[in-house]
Amino acid sequence: MPEVSLYNYTMSICSMKTRLAMEEFGVDYDDKQVDIGFALENFEPDYVRLNEKAVVPTLVVGDRVVTNSYNIVLEAAKLGKVGIPADPVENKAALDWFQKGDQVNFQVITYGHKGVPRGDELLIARRERAKEYAEKYPELRSIYQAAHDRIVEHGNCAYDADTVAQAEVDLQKRLDELDAHLADKPFIAGSNYSIADIMWTVLLARIEMLNMTAWISERPNLLAYYQRMKARRSFETARVMPNWKGGI
């Protein structure tokens, strides 16, 4: 297997998904931390040349670069040759629920619930850094300008009450559906752990981090499932965080 490096940040929800995939699917990797807090390391030129969106995570496999946690989890399953069931029914369930989790707007929910310490200040700092670097590095201006515009749009959405409320409604519908789905299954796809469990273990941990645990505990099948996932060794080794740790 070629050398594998994962650029990530401990408290990033998307980074947690990829670390959990690496641990569960048995992929050895070099853990490269990129501080996306006030250090703003994700805006440094060397990093944006790897990931033009200036976000984490980023996976490098040999000379290939894979961005977006969705793609990285799939790549980890491919490298580990596990996580995507061969059985057609379980395969469909794994992919369907993996996609359903990815569609939930947890970024808006997290910032809307003030889940990131000094989150308001951080968004301003990111916006200003992108603007500054667009002038400082003219060869990368279009990348930094696009990053600036995404940060502005994210801030507008994250602090719009209607947008946050709709994201919460969408999430609760998914949780109801998943609770019913888990009535007779140890894992989301069925009898085998899959990419769907990667996705939802991390999303449920984020719900806990946001002090919204009632959304889990009031759904008995979901609660039992989450407890099983938390008991897996990978939950700790992948640093899936149900509570905020450290600064920003």
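Even glycines carry a Cβ here, placed using N, Cα and C.
Original residues fill every noted site, and no substitution is shown.
What Swiss-Prot records for 2-84 is domain 'GST N-terminal'. Along the domain 'GST N-terminal' (2-84), the predicted structure has mean pLDDT 98.
Record note (Swiss-Prot) on the mutagenesis of Cys14 to Ser: Produces 2,3,5-trichloro-6-S-glutathionylhydroquinone and dichloro-S-glutathionylhydroquinone, but no 2,6-dichlorohydroquinone. Around Cys14 (mutagenesis position), the C-beta neighbours below 8 angstroms that are at least 6 residues distant in the chain are Val55, Val56, Pro57, Ser69.
Among the features that Swiss-Prot reports, domain 'GST C-terminal' is placed at 133-248. For the domain 'GST C-terminal' (133-248), the number of residues in each DSSP class (helix H, G, I; strand E, B; coil) is 84 helix, 0 strand, 32 coil.
With a 10 A radius on its CB, Cys157 (mutagenesis position) counts 17 other CB atoms from all the protein chains. One mutagenesis experiment named in Swiss-Prot is Cys157 to Ser, and its note says No effect.
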